[in-house]
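One mutagenesis experiment catalogued in Swiss-Prot, R324 to A, is accompanied by this note: 5.6-fold decrease in c-di-GMP affinity. Annotation of the mutagenesis experiment R328 to A in Swiss-Prot: Cannot bind c-di-GMP. Fails to localize to the poles and to attach to the surface. Quoting Swiss-Prot on the mutagenesis of S437 to A: 9.3-fold decrease in c-di-GMP affinity. One mutagenesis experiment catalogued in Swiss-Prot, G440 to A, is accompanied by this note: Cannot bind c-di-GMP.
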Amino acid sequence: MENQSPHLSLRVPTPTQQNLSFCDATPKDIKYWLAHLPKANLGETARQLYQGLIELNQLVLPVEARLQLLELFRPEVHFVCAHLERHFLNQAIVLDERPRKIANLCQALQNHLAIGYKLIVVQEAPRNSRDRAQLFAVGIQRAIRSLCGPLIRASQLYCPVPEGLWLELHQLYQLASQRGVHRLAVRDELAKHTPGLSVEQAYLIPLLLGCARCNQMRQNNIARLAEVLEPWSQLLSIQSATLPGSLFIAVPQIDGPPRYRSLYPETQLASALGIDTQPLVELIREYLLQPEAERAKARLPLIEGVTLDLLQHLSSAWGDIAERTFQRTQGQGQLTLCIGMSALHYFLAGRRPFNEVLQIQEAPEAPRFKADVQDAWAGAFDAQKVTDWQPGMPLEEIEYRPHQSPRSVQPGHPQAHAQADATEDYPTYALPIVNHSPGGYCLSWPKEVPAQLQAGELVGLQDLPGQAWSIAVVRWIRQVRNGGTQMGIEMIAPAAQPCGLQLLRKTEQSSHYLRALLLPAIAAISRPATVITPRLPFQEGSRVQINLHGEERRAVLNRRQASTGSFSQFEYRSAEPVNTPSDKPVTAPVARPPAGEEDFDSLWKSL
């Protein structure tokens, strides 16, 4: 049964048991039991830890003894959860039953660990003894750190945070603050990038996560952020919500993360906690402005895996208040959506494969023959009348399939199978519109969500069949309680030209052609022409070759306008064009010319 202290909103059981079923309740016996868990069998280890924690939380124990035993369990729970993550991270957004159960098991393990530390807090809270201040601080810090695990995992899975979790985090910090132990140093062996964390620093980690717009981030970036917040939490402090610098405030009576101060009435500020993120944002922006060679000397503490894209996102999320440019309108109807650069390129190109997009689009003039001319060899033994010759048929190709619109292909035609295969590779989805604005849409996934869907992914949108495809990006994803999965789509451009893009290198061989999209300039809003490229290998200053329907021209990529984990968008300027012989089509690298021609082709560019 759960007990809620009259002065505390911490959910804990009332211990009633005198013994453990699996060993004696001594540090020596618990240590031996933990050391002999079947670590090679992760499932069995998790089961025994789960049952062991439940029993431990029902056991009547003095505070010091409980803390000793929990400290032995803590690294084992951390080990199991870290190794179980591969079963549910980097999967489809909506998990199948097995990975969902594994994720729930990790949540339960860390929740039961947190319950153990909350029992210490509840037992110690009435004593108010200075001699036991350090023990009280350790109990609160460990409870906050244990609750942080389910919060990070919910963010990574785009799920709602467990009910009551934010309330308990706020309550734990307030208890520490009231006793004056919130800034006591607490050693923490599980902290990866600092020897210890005070209660205030431990509390700042979930607060900063809560206002970092994690639903716009990818799972690996959320994990890196949670790590780097350990050293970053030392750069900030909790202050009064009434101070001018408090951009975000947390209201302890509200079960939710910090929000912009301007969203709360003045009457709620008196009891609220404020966060001034400006010192951290200034360090991030200072790092971003430094030349690459000098970033190692920057004042901002960093860890491996924190990318420039992540820093730019955090600079925006923790910077000045973001205001919605357009008002949302409740939507109705559906949109057709495709996911990823390859699919969008394919549909923009009229369902043509990439190698065809790179060829010169010509309608060869059909040769004219006189039917009444007598062939001197017509009577030869091996002469056979050609009945299936097609005008403009390339003589070096064995088979030629004229391009036809998918609508014109009969179901029994051999090409119907090829087009069916291509469509299976690039599926489309009809999604209901939740709401919309001139800047984008909120769409709902009523059924299974494809594994490819991630925040920052490029998508194509089509209003009606046969209409042009618009270019957009997935800005955020969330799972709604009893409401499936929703995502926010931001429009990039109403149209684009599919093309091939090749990175030109001076000292090595140039890259193969990769899919890219050309977006025209819009003079009315002073927007220059841009190109959307894959995330790698292109960067600012890269010299590239653009292949548009077989016509090649060179360009230089200038300022990067946008970047996600899937694509980059660059401004570009034309460089010296490369003239393509009109009698020789340009094809993708997979379509190899004869050996002699290939050797000469590589020679022309090096002369």
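Even glycines carry a Cβ here, placed using N, Cα and C.
Original residues only.
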Other CB atoms, at most 10 A from the CB of S437 (mutagenesis position):
16
Considering the mutagenesis positions R328, G440, which residue's Cβ sits among the greatest number of other Cβ atoms within 10 Å?
G440
For R328 (mutagenesis position), which of the three DSSP-derived states applies: helix, strand, or coil?
coil
R328 (mutagenesis position) versus G440 (mutagenesis position) - Cα distance in angstrom:
9
Nearest-integer angstrom distance between the alpha carbons (Cα) of S437 (mutagenesis position) and R328 (mutagenesis position):
5
On the three-state reduction of DSSP, what should I expect for G440 (mutagenesis position)?
strand
